[in-house]
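Novice: Can you keep this structure in mind? I'll have questions shortly.
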Amino acid sequence: IGIAYNRGMCDPKKSVGTVMDHSTEHLSVAVAMAHEMGHNLGMDHDGNQCNCGGAGCVMSEELIESRSYKFSDCSKNQYQNYLTIYKPQCILNQPLRTDTVSTPVSGNELLQNSANPCYDPLTCHPREGEQCESGPCCRNCKFLKEGTICKRARGDDMDDYCNGKTCDCPRNPHKGPATAKGSVLM
């Protein structure tokens with residue numbers, strides 16, 4: 001059992017549908033939801049002349065359990081007419097990020113639970129006044145002061161220090177010989 005406004009998808013007061021279904025079959029609930037959303041998208045109940053190639057179509061007046069999982073040719077035409085005649089802007093226009101109600105996003109389009117507070121999730125750029133996001137020489141979105149130890153010495157090695165200009169831990173230029181690809185690092 002359900003109800004929805006016909007062609008109400010882009011009307012803030014009518015973009016709604018209600019479904020009450022006590023079925024334990026999830027597909028049946030999904031079909032009922034698709035049926036009501038079909039009304040929101042300008043689709044009427046299918047008549048006898050409509051065909052979806054199955055036992056029953058999503059917009060049939062009476063759903064035939066889980067077999068009603070396709071929209072009919074009539075429904076597809078009605079949806080196309082809805083788009084052409086009513087030009088529903090909430091469907092045809094790509095919304096601005098500030099117009100959507102959703103989880104904030106970042107570089108990978110998902111904001112992780114441990115999302116970085118240094119970045120604005122709407123722009124994926126550092127927040128104003130922030131210098132860095134992470135690294136051994138970054139704390140609370142700011143570079144650590146020059147001279148802060150970022151890597152303790154081991155053996156005959158020397159401490160490495162932050163330079164106050166980067167989030168990375170630069171290698172101490174006064175270190176003894178170390179090899180990388182056979183060359184001496186200075």
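Heads up, the Cβ atoms here are built off N, Cα and C, so glycines get one too.
Heads up, here are the entries from Swiss-Prot:
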- 1-95: domain 'Peptidase M12B' (DOMAIN)
- HIS35, HIS39, HIS45: Zn(2+) binding site (BINDING)
- GLU36: active site (ACT_SITE)
- 103-177: domain 'Disintegrin' (DOMAIN)
- ARG154 to Ala: Does not act on alpha-IIb/beta-3 and alpha-V/beta-3 (MUTAGEN)
- ASP157 to Trp: Increase in binding to alpha-IIb/beta-3 and decrease in binding to alpha-V/beta-3 (MUTAGEN)
- PRO173 to Ala: 2.2-fold decrease in inhibitory potency towards a5b1, and no change towards avb3 and aiibb3 (MUTAGEN)
- HIS174 to Ala: Increase in inhibitory potency towards aiibb3 (2.5-fold) and a5b1 (4.4-fold), and no change towards avb3 (MUTAGEN)
- LYS175 to Glu: Between 4.8 to 10.4-fold decrease in inhibiting the migration of tumor cells (MUTAGEN)
- LYS175 to Ala: 2.6-fold decrease in inhibitory potency towards aiibb3, 1.6-fold increase in inhibitory potency towards a5b1, and no change towards avb3 (MUTAGEN)
Novice: Please determine which of the recorded positions listed here (HIS35, HIS39, ARG154) has the lowest count of neighbouring CB atoms within 10 Å.
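Specialist: Across HIS35, HIS39, ARG154, these recorded positions, the one with fewest Cβ atoms within 10 Å is ARG154.
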Novice: By DSSP, what is the split of the domain 'Peptidase M12B' (1-95) into helix, strand and coil residues?
Specialist: 36 helix, 6 strand, 53 coil
Novice: Would you say which of the recorded positions GLU36, ASP157 has the most Cβ atoms within 10 Å of its own Cβ?
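Specialist: In terms of Cβ crowding, the pick is GLU36.
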Novice: Could you say which of the recorded positions HIS45, PRO173 has its Cβ with the most other Cβ atoms inside 10 Å?
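Specialist: Per the Cβ count within 10 Å, the most buried is HIS45.
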Novice: Rank aside, I only need the closest one: which of the recorded positions HIS45, ARG154, ASP157, PRO173 has its C-alpha nearest to that of the residue listed as 'active site'?
Specialist: HIS45
Novice: Taking only the residues in the domain 'Disintegrin' (103-177), give me the average pLDDT of this model.
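Specialist: Across the residues of the domain 'Disintegrin' (103-177) the model's pLDDT averages 77 on the 0 to 100 scale.
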Novice: Spatially, and counting Cα to Cα, which of the recorded positions is closest to ASP157 (mutagenesis position)? Options: HIS35, HIS45, PRO173.
Specialist: PRO173
Novice: Applying the rule Cβ within 8 Å of the centroid of the Cβ atoms of HIS35, HIS39, HIS45, what extra residues of the same chain belong around the Zn(2+) site?
Specialist: GLY2, ALA4, GLU36, GLY38, MET43, ASP44, VAL58, MET59, GLU61
Novice: Specify the nearest of the recorded positions HIS35, HIS39, HIS45, PRO173 to ARG154 (mutagenesis position), where nearness means the distance between Cα atoms.
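Specialist: Spatially nearest to ARG154 (mutagenesis position) by Cα position is PRO173.
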